[in-house]
Amino acid sequence: MSFEGARLSMRSRRNGTMGSTRTLYSSVSRSTDVSYSDSDLVNFIQANFKKRECVFFTRDSKAMENICKCGYAQSQHIEGTQINQNEKWNYKKHTKEFPTDAFGDIQFETLGKKGKYLRLSCDTDSETLYELLTQHWHLKTPNLVISVTGGAKNFALKPRMRKIFSRLIYIAQSKGAWILTGGTHYGLMKYIGEVVRDNTISRNSEENIVAIGIAAWGMVSNRDTLIRSCDDEGHFSAQYIMDDFTRDPLYILDNNHTHLLLVDNGCHGHPTVEAKLRNQLEKYISERTSQDSNYGGKIPIVCFAQGGGRETLKAINTSVKSKIPCVVVEGSGQIADVIASLVEVEDVLTSSMVKEKLVRFLPRTVSRLPEEEIESWIKWLKEILESSHLLTVIKMEEAGDEIVSNAISYALYKAFSTNEQDKDNWNGQLKLLLEWNQLDLASDEIFTNDRRWESADLQEVMFTALIKDRPKFVRLFLENGLNLQKFLTNEVLTELFSTHFSTLVYRNLQIAKNSYNDALLTFVWKLVANFRRSFWKEDRSSREDLDVELHDASLTTRHPLQALFIWAILQNKKELSKVIWEQTKGCTLAALGASKLLKTLAKVKNDINAAGESEELANEYETRAVELFTECYSNDEDLAEQLLVYSCEAWGGSNCLELAVEATDQHFIAQPGVQNFLSKQWYGEISRDTKNWKIILCLFIIPLVGCGLVSFRKKPIDKHKKLLWYYVAFFTSPFVVFSWNVVFYIAFLLLFAYVLLMDFHSVPHTPELILYALVFVLFCDEVRQWYMNGVNYFTDLWNVMDTLGLFYFIAGIVFRLHSSNKSSLYSGRVIFCLDYIIFTLRLIHIFTVSRNLGPKIIMLQRMLIDVFFFLFLFAVWMVAFGVARQGILRQNEQRWRWIFRSVIYEPYLAMFGQVPSDVDSTTYDFSHCTFSGNESKPLCVELDEHNLPRFPEWITIPLVCIYMLSTNILLVNLLVAMFGYTVGIVQENNDQVWKFQRYFLVQEYCNRLNIPFPFVVFAYFYMVVKKCFKCCCKEKNMESNACCFRNEDNETLAWEGVMKENYLVKINTKANDNSEEMRHRFRQLDSKLNDLKSLLKEIANNIK
């Protein structure tokens, strides 16, 4: 008989009635790079996969109708079927293979996504089937296979069991696993499908779960809808109907499985036909090696069993014989409970003991079994228990989120470590435990005293631990001999920054670099770009970035630990970055650098949650820097102060103070050690014990310096030049320079005021010329600051004010030079007066150094910001009232000056209590206005026919009342509340904020030339001349020594490393103490609860 004829004959088979439909959700398979056309897929399936047809009719004597032992009626057999009367029916002898006629996509009731299905012979080769799954159905090679068995009949799923299944599906999704089930819409398979659906809906569609159902073709209801017609030569989509309400003994397929394999042995209504092919496929996968496997080359497979009867027992027995580990859920009933109870037996396992357990957990089933069948069950159970190392039992009542994953990982490890081939494969075992994050197992079973690990042995798993963010494993590898310095080669760092670095993080880094133009950000961006350059070559749009390269490419080879730390920090790997931080040199600098990077990136992140995480991690590193520096400072003040000024090229050449200020780490700057260091800088060689009034007195009576009124921190070496040294040390002190500048700045302001009020003539007199000279010195100082700071100069508000003041002064001089014109001379004087305000306000900045005035000035700055917000709200009310008032009172005012007064100025004055008088007709005075608009008076209000004000008082007066109420009561009190909140915030951190602001003033005067104002102008001329000579001679710059190579740096860093270890020990000790305290509290609470229970029992007994 031909293949077409057989296929047409099969179309007439009866497969049950159709019923109601049900909604579905089906996952789609994950694709790989391999792609085949539909015709290639059809040709491959038809050439390699078969169906089976009964070709010998053997009448079943037990059946009422003319039914063959294959389950089909004689009319349902293909043409040419022979009659068999004597022989016992056997599928191998009495069926024949034909090319399969049922494959393609399966659509359940026209809803949901499509799945794949295939009808195949029970003798199909596992290798061919695996090729179909991976190469033609485009499934990725699994990292794990979970074979779920048990509970094929309908049963009520307990909430705890549903939680276990949900965790099982989550594991499958996160590990890239295949799930193998029976594939039908009954019992356990139905619940597994529902959990698959829920997880697929709730998670990213790119992480679809692969759920493969393997069912018997002869047990599938409505299977005629799956058979392709003769005309379907290419793609075929079967519309499968789920008649869930029929009482047909056949099963319907589950709509939530992604792939369905329907095993055919030519029978109808015969269950468990698929068991053999399923076991063979599992064994083939478990023995197959894969280069991409995370478990030492093998694809692990685990059997997950719950409940179940005979077939579940056989499946577990077959899995154990194939060296496949099994996880059994105790409490799920039936066979699972039998096995779980027998595993706990320590004595020799006897048949009577096994039978007792069977009777206990399966009383009805065992009572119906013949004795021979019971013996078979006992034999299978004994065979399973002989390989008890392959069994792992979890209790359903104790199952939590981690119980399932721990059980699977432990089962895989036991199977792996006891396998003759793999028991000495330590690398493979370690990979398995690393994949499942089983640190305790790795510590107890692998890293023992019996084995000595070389650094090279751990490098591969170390790389995996880094990319999988396993900080505890990284620490474990470091503790067991991994040399991180040797591991971090340029190739490893390139792989980390290119393949395992988020593109979004890189974009945010680039945005931050462009937005803030910061030295550290620029350096880090170049560091990352240097590693990613090879990927840019493939991107035409980034061709312009090909020239990005570090100034010194050897930086990464000299500082690989810092590069790895930056990689972890940029990607917010919180715990991993802490482990790496502990290994770096210059931990204080690294912690502050991390705080700086994280806070800057948080500002450019669009995701609020991600930005919050970065801020939180930045604060943690600031805290670490504070605590570590405190530990260092308490041990040795001098070495701790050296840490503050230690700079490293791996952090853009910045030091701790610079990074802390750029990151606004106020808590670090406010530390006593940092403030003491700033005080030393502030006073220079002058002892801090010297009172400020003594220093100021010496400014006016200079000879007192050599009389011992001022004490110094050290004595001069040359006693003959002792007096000279005292004077030099005194006048080069930043505090003295500051005090001198304050005195002369006040004198400058007094001179400026004198010129404006008493000596401003058409021809400048001597005081005015002296004023010009002093402003020129100020101008030179601002040019120097601009030259030193570059574009960052204008980020300081005070620098902007200085520039504005100088600009106004130059503008005033320009008008002043036209003294022949009195109008121009007056304009110049007005500009000078306005400029005087700016120069006077500049005096506020000088007093930020004061502990008392400094915080008040900061409050004032913050309150100015509140005023701007208030003015915005006030402007809304003011303009609304002003325009309405002007429009009601007057018609067609053409003078802009008077429009401004009426709309803006007068409503503004009303906020301060000046009530408008032109809204009440009874008090309106026409002598204060003009009808024509030719006088310098406001336009009179519009009149009616009786020459009375036309405006309605019932509108204007309530309008004024509402406006006064809104502005004088609501808005003013809002401003007061805002001020109160701002003052409260500053007051909470009063000392910290002042200390942070003090840093800028100290650094400003420390970086200035130590020459008093105004004599510093001569030094400026000298610097300009010297710079010109350098440009002419073109002297070659000597290369600076790289950091961490100077002896003093190495000694300081080595000492900091010791302090870091002390600090970490204290942290761990404190954590252990807290844990012990919590345990003690729990014990106390438990004791109190027991006492309470006893008391309640006594009360209950007394009541009875």
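All positions are counted from 1 along the displayed chain.
In case you wondered, yes, glycine gets a Cβ from its N, Cα and C as well.
Among the features that Swiss-Prot reports, Ca(2+) binding site is placed at Glu782, Gln785, Asn799, Asp802, with the record citing experimental evidence. The DSSP secondary structure for Glu782 (Ca(2+) binding site) is helix. Same-chain residues at least 6 positions away in sequence with a Cβ under 8 Å from that of Glu782 (Ca(2+) binding site) are, in sequence order, Asn799, Asp802, Thr803, Leu806.
In the shown protein chains, 12 other C-beta atoms lie within 10 A of the C-beta of Asn821 (mutagenesis position). For the mutagenesis result Asn821 to Gln, the note given in Swiss-Prot is No effect on glycosylation or ability to form functional channels.
When secondary structure is read from DSSP and collapsed to three states, Cys929 (mutagenesis position) falls in the coil class. For the mutagenesis experiment Cys929 to Ala, the note given by Swiss-Prot reads: Abolishes ion channel activity. No effect on cell surface expression. Reduced glycosylation.
Here the residue is the original one, while Swiss-Prot reports the published mutagenesis Asn934 to Asp with the comment Slighty reduced ion channel sensitivity to cold stimuli. No significant effect on ion channel sensitivity to menthol plus cold stimuli. A coil conformation is recorded for Asn934 (mutagenesis position) in the three-state DSSP classification, outside any helix or strand. For Asn934 (mutagenesis position), the number of other Cβ atoms no farther than 10 Å from its own Cβ, over all displayed protein chains, is 7.
Record note (Swiss-Prot), mutagenesis Asn934 to Gln: Abolishes glycosylation. Shifts threshold of temperature activation from 26.5 to 24 degrees Celsius. Reduced cell surface expression, association with lipid rafts and response to cold. The unchanged residue is displayed.
For the mutagenesis result Asn934 to Lys, the note given in Swiss-Prot is Reduced ion channel sensitivity to cold stimuli or menthol plus cold stimuli.
Among the mutagenesis entries in Swiss-Prot is Cys940 to Ala, noted as: Abolishes ion channel activity. No effect on cell surface expression. Reduced glycosylation. DSSP assigns Cys940 (mutagenesis position) to coil in the three-state reduction, placing it in neither a helix nor a strand. Counting every protein chain shown, 18 other Cβ atoms lie within 10 Å of the Cβ of Cys940 (mutagenesis position).
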Mutagenesis positions near Cys940 (mutagenesis position), in sequence order, restricted to Asn821, Cys929, Asn934 and a 10 Å Cα cut-off: Cys929
Spatial neighbours of Gln785 (Ca(2+) binding site) that are distant in sequence (at least 6 apart) but have CB under 8 A: Tyr793, Asn799
Same chain, 6+ residues apart, C-beta under 8 Å of the C-beta of Cys929 (mutagenesis position), given in sequence order: Asp918, Lys937, Pro938, Leu939, Cys940, Val941
Packing count at Asn799 (Ca(2+) binding site) (other Cβ atoms within 10 Å of its Cβ): 17
Separation of alpha carbons, Asn934 (mutagenesis position) and Asn821 (mutagenesis position) (Å): 29
Near-site residues: Ca(2+), ref Glu782, Gln785, Asn799, Asp802, CB cutoff 8 A to centroid: Asp781, Trp786, Tyr793, Asp796, Trp798, Thr803
